[in-house]
Amino acid sequence: MDKTTLSVNACNLEYVREKAIVGVQAAKTSTLIFFVIILAISALLLWFQTSDNPVFNELTRYMRIKNTVNDWKSLTDSKTKLESDRGRLLAAGKDDIFEFKCVDFGAYFIAMRLDKKTYLPQAIRRGTGDAWMVKKAAKVDPSAQQFCQYLIKHKSNNVITCGNEMLNELGYSGYFMSPHWCSDFSNME
């Protein structure tokens, strides 16, 4: 044991360096363990990358999909702005276009309107998904029309708007899909 005697105000103090040595040894050991762990993780990652592991192939595919979806965001922003301007032109002098109506798309009815704030097509939503599409049994189907009217009366508080809102909530905007009621509405009027 390495001791040093210090005299302070006529008091002799013995300072033991042994505890300081143990602390230094612990720091050296923990540093060595840390670098060994980092080296092991690096070697494992190198092995994964050079062994053509399917996990990294999936991650690469996921990154490509994520970048593609980010590219869609700018396209959807542009299309949403164009459709909003188009909606403003359609709404000029037509206050009834802001009220829900059953629009006939041939094979189905959708209860829809233009949104008063964004001037984008808006439809009554089915749960947390897309719009209610009331399929018709025949070319003229009064029961489908009646159910569409029921939706307007009782379900009009749950709506989905084409464009950015739909892209954020459902993963698609509705404009670049065919057939879809958002793109079909743009072609109808």
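Placement of Cβ uses the backbone N, Cα and C atoms for every residue, glycine included.
Here the original residues are kept at every noted site.
Feature annotations, reproduced from Swiss-Prot:
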| type | residues | note |
| --- | --- | --- |
| MUTAGEN | LEU170 to Glu | Complete loss of interaction with OPG155 |
| MUTAGEN | GLY171 to Glu | Complete loss of interaction with OPG155 |
| MUTAGEN | GLY174 to Glu | Complete loss of interaction with OPG155 |
Determine, from DSSP, whether LEU170 (mutagenesis position) sits in helix, strand or coil. helix
So among the mutagenesis positions GLY171, GLY174, who's got the most Cβ atoms within 10 Å? GLY174
Might you list, by sequence position, any residue in that chain lying six or more from LEU170 (mutagenesis position) with a Cβ less than 8 Å away from its Cβ? GLY129, ASP130, ILE160
